[in-house]
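Heads up: the structure comes next, in structure tokens.
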Amino acid sequence: MVSPRGVCFLLFLLLGSVFGSVFMLGPLLPLMLLSPSRYRWITDRIVATWLTLPVALLELVLGVKVVVTGDGFIPGERSVIIMNHRTRLDWMFLWCCLLRYSYLRQEKICLKAALKSVPGFGWAMQVASFIFIQRRWEDDRTHMSNMLQYFCRIREPVQLLLFPEGTDLTENTRARSDEFAEKNGLQKYEYVLHPRTTGFTFIVDTLRGGDNLDAVHDITVAYPQNIPQTERHLLAGVFPREIHFHVQRFTVASVPAGAAGLQAWCQERWREKERRLQRFYETVPRRFDAPAVGVCVREPCCQSGQCVCVPRCKSEGRVRIILVASLLYWSVFITAACASLCLCPPAQFYFLFMVVFFLCQQRFTGGLELMELACHRYWSRRSADKQE
């Protein structure tokens with residue numbers, strides 16, 4: 001069953017991503033050829049404006065409540081974020097947390113390569129230099145290394161989101177996780193899947209080796225009511241009433257070095273998640289049992305009336321201003337873009353040209369993030385030749 005509010009939510013995001021990619025990001029593509037680092041600095045901030053749109057729709061229009069407990073983020077720090085993958089949409093819901101406690105412009109996501117082909121969303125993700133993986137380590141290792149080393153060389157302060165479980169929690173994926181646990185003599189999990197640690201250990205070691213990592217944030221996400229497992233649930237109007245995030249921050253010095261140590265460390269985090277989520281879903285009302293940290297600037301955020309919150313880099317008033325401004329801006333921008341396509345032939349030609357470009361470049365070059373890497377390598381060689 002299709003819900004009007006679900007259709008409006010997804011349509012608004014789709015139009016924003018398509019028009020934003022064409023009219024906001026498209027004119028900046030030539031800068032990538034001249035200065036990849038400046039191109040990255042500017043496009044990160046433009047993409048971040050769109051990332052506020054889903055947050056604005058979820059919180060202001062749909063009334064979703066966000067609860068964050070545990071440790072805080074240090075604004076501007078470079079980190080790897082690991083999170084349990086309860087639904088296919090956790091990455092989008094996380095923006096509600098990062099908007100308050102970090103900077104959306106820093107976020108990169110490690111996600112499956114198929115999403116690169118989605119019109120609008122995939123184009124913007126390519127411009128944002130998200131890391132697309134094929135889920136074949138022999139193929140992904142080289143690409144991941146190139147992307148991470150690029151971020152290190154241009155001193156890009158990224159916060160890279162990774163789902164070590166590799167897929168969202170469903171009955172089928174839980175059954176496969178249980179089968180893996182039986183074969184390896186491990187505990188069976190009910191609320192999480194056993195993590196795959198190869199990518200995590202490689203990312204942490206690479207960023208640490210490139211002096212581009214300050215911390216690892218372990219985030220546990222939970223939904224007390226209404227769990228939208230897939231995009232189809234959003235289309236049917238199923239949105240969470242509350243989204244709970246529990247954040248644990250580990251300094252890079254406290255995280256083990258080497259594959260074996262990192263593997264054991266990550267597995268221990270998942271054992272903790274299982275226990276934490278079990279307590280969460282057995283508690284009435286459902287909430288993470290965490291002490292208050294810092295000063296709360298919001299009203300009580302849980303049904304129990306207890307206010308548990310973490311230090312933030314933005315006050316709740318500032319967050320509301322950002323969300324209202326985002327909703328107004330994107331409403332006007334989408335309306336203006338539609339009007340220009342109806343009334344302005346040059347805009348129609350430009351739009352058609354950019355759509356064809358986005359589709360063709362992926363077919364022939366593999367994606368804009370790969371073009372950006374190639375441009376960086378070219379200018380690096382030019383600089384090295386001049387120094388010689």
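Think of each number as a place in line: the chain as shown, counted from 1.
Yeah, the Cβs are placed from backbone N, Cα and C, and that goes for glycine too.
In the three-state DSSP assignment, the secondary structure recorded for Glu165 (mutagenesis position) is coil. According to Swiss-Prot, the experimentally introduced change Glu165 to Arg is described as follows: Abolishes function in hematopoietic development; when associated with L-166.
The 10 Å shell around the Cβ of Gly166 (mutagenesis position) contains 17 further Cβ atoms across the protein chains shown. As a published mutagenesis entry, Gly166 to Leu appears in Swiss-Prot alongside the note: Abolishes function in hematopoietic development; when associated with R-165.
Other C-beta atoms found within 10 angstroms of the C-beta of Glu165 (mutagenesis position) number 22, with every protein chain shown included.
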